[in-house]
Amino acid sequence: MENGNGATTNGHVNGNGMDFCMKTEDPLYWGIAAEAMTGSHLDEVKKMVAEYRKPVVKLGGETLTISQVAAISARDGSGVTVELSEAARAGVKASSDWVMDSMNKGTDSYGVTTGFGATSHRRTKQGGALQKELIRFLNAGIFGNGSDNTLPHSATRAAMLVRINTLLQGYSGIRFEILEAITKFLNQNITPCLPLRGTITASGDLVPLSYIAGLLTGRPNSKAVGPTGVILSPEEAFKLAGVEGGFFELQPKEGLALVNGTAVGSGMASMVLFEANILAVLAEVMSAIFAEVMQGKPEFTDHLTHKLKHHPGQIEAAAIMEHILDGSAYVKAAQKLHEMDPLQKPKQDRYALRTSPQWLGPQIEVIRSSTKMIEREINSVNDNPLIDVSRNKAIHGGNFQGTPIGVSMDNTRLAIAAIGKLMFAQFSELVNDFYNNGLPSNLSGGRNPSLDYGFKGAEIAMASYCSELQFLANPVTNHVQSAEQHNQDVNSLGLISSRKTSEAVEILKLMSTTFLVGLCQAIDLRHLEENLKSTVKNTVSSVAKRVLTMGVNGELHPSRFCEKDLLRVVDREYIFAYIDDPCSATYPLMQKLRQTLVEHALKNGDNERNLSTSIFQKIATFEDELKALLPKEVESARAALESGNPAIPNRIEECRSYPLYKFVRKELGTEYLTGEKVTSPGEEFEKVFIAMSKGEIIDPLLECLESWNGAPLPIC
């Protein structure tokens, strides 16, 4: 019998269309695994997003993707439908018929005529009653009075989809009608209530999956949640889903087929990895934006550096950052600054900027590898025993051992923690005026820094997020306890690790949100900085021309040569070091301007003895006029920017990173934060976090990279 991919099911060919009895070129599947890793990570993410948005998920047993699982889990049945491959029906029926035939012939099979686990020495001929008892004793979970101990409905939907996919392959001995019933529950958005805890994911996710079986068999303690959030009894759930014929009386092996699988752990892992892949790309793009607003040197993305390191994740991360920075208006402006007094500045940027490709690259490789591992798992047959109709036998093994889930989730969580650590280091530099190349302390955007502490609370929150994230990076899989009378003496803890990784993803989203809003604040501050610097230069130039050019009798004055050096002072001084009180004698602007005039006076020689040619005599007049004019001009420039009419437009509009800024500022309507407003940072973070959780950030993120050709810039 052929499945939806044209491959014959159950014992005749494997999932890649190869005869099990035939010698193949890739018998160990290493080639298939390697082939799955070809192409760029970004292209893979784009493909995931496209699959996620398709309205139909067609199940045939062997082609399910993590993005399809994420779509079913997240969209609650609205806009996406599950369809079963009719071609799989015959294979499923064949294995179900084989179980009944073998039972009638007196064949001794685990879980069909025997007890379970460490008590498999017991025997019975009451196959149906045995399955009923299996579901009863596995209903050992605790829900309590609220939802704290209930598996999230999204994860339950993911588990239902994955379990259907596994059972469709026809090695499990279950009726097709049961799979159709679960599909109806999914399509009608009716979700069984599963306990959050209680599984060690070997022998499969027995306890939580038994509650799906409990709903199918009408157990009185089973419950479901309907489309509107109303709690449903089994009778109500069946009626609402349109499942006819009443509750199922499980035949031999069917209960075991339902519960003895890794679907809960791998389903949640699929959800986690869909988000983790997107967050990894976001971290790459935000690292590039960080370089822009920090006036970083783009040399750190040079392809030769990364080519010589050989790691593909690093090479791609650097190429993505290089693409964002190539032609960036910020990079062009920063280059001019770096050329000014180069020997007095650090030769290279700090590690959080300069080594971000080297840091992120391995994390992307880990996340990508984990994605492929989980994708193999959700397309695997993972129960026991396996029914091989072609050889007329039940094979007793251990595919229920969810080690790929536990290991991949531990690794993913460590990668997520590393991404968060980099993000925290970058954010810490961004808000610190000792490191951020002229941005104000705490990214304070108001006029009075004594009454505006900007992102100080956000930095404290980021430290909290990062600390918890680093704690979560600790592995789960080394905490295995021997279970079930020492029969399950090693077990994967797959769902526990998936749950912890889900928590880690949520924290990374909190950090990504905070950092992204901080970057947008920095972009706006650079815009303000540019407008204010232009205003200060124009004002200093105007006053210099008026005061320093001519003498009292209209003759040219020696001080006319000071203007160029005065403007150089403005160029060299950080605007936010003095702009709250630009004419203060304790701030660097007035001090350096006076110092410049004094130096010119000292070089003026004998002219200083003459009042009409003395530069020193001009200093007080210059300062007085500047004090009278500059504060007004600065306030006027601020007001113009706040009203949307700045003299100089925002550089971000000329950059490839603009779509993310536009999304945060214009589409979500977040504000430039200052102590002069009532709006708190958390209110703005909330807008971005909710949008990020809904996946709304995906399109602007990918728009930043839509013109990237998938390769580094050529080395010429």
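Including glycine, each Cβ sits where the backbone N, Cα and C put it.
Modelled residues match the original; the substitutions are not represented.
Keep in mind that this is a model prediction, so the values were computed, not measured.
Tyr110 (active site, proton donor/acceptor) falls within neither a helix nor a strand when secondary structure is assigned with DSSP, and so counts as coil. If you look up Swiss-Prot, you'll see Tyr110 marked as active site, proton donor/acceptor.
Summarising the annotation, Swiss-Prot assigns (E)-cinnamate binding site to Asn260, Gln348, Arg354, Asn384, Lys456, Glu484, Asn487 and lists similarity to another entry as the type of evidence. When secondary structure is read from DSSP and collapsed to three states, Asn487 ((E)-cinnamate binding site) falls in the coil class. Cβ environment of Asn487 ((E)-cinnamate binding site): Gly117, Ala118 lie under 8 Å away, each six or more residues apart in the same chain.
According to its DSSP assignment, Ser203 (mutagenesis position) is coil. Listed in Swiss-Prot as a mutagenesis experiment, Ser203 to Ala is described as follows: Complete loss of activity.
Under the three-state DSSP scheme, Ser210 (mutagenesis position) falls in the helix class. Quoted from Swiss-Prot, the note on mutagenesis experiment Ser210 to Ala is: No loss of activity.
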Message: Going by Cα-Cα distance, which of the recorded positions (Tyr110, Ser203, Ser210) sits nearest to Asn260 ((E)-cinnamate binding site)?
response: Ser203
Collapsed DSSP category at Arg354 ((E)-cinnamate binding site): helix
Cα-Cα distance linking Ser210 (mutagenesis position) and Gln348 ((E)-cinnamate binding site), given in Å to the nearest integer: 59
Query: In the structure shown, which of the recorded positions Ser203, Asn260, Gln348, Asn384 has the fewest other Cβ atoms within 10 Å?
result: Gln348
- prompt: Rounded to the nearest angstrom, how far is the Cα of Arg354 ((E)-cinnamate binding site) from the Cα of Tyr110 (active site, proton donor/acceptor)?
  reply: 59
Query: Given the recorded positions Ser210, Arg354, Asn384, Lys456, which lie close to Ser203 (mutagenesis position), meaning Cα to Cα within 10 A?
result: Asn384
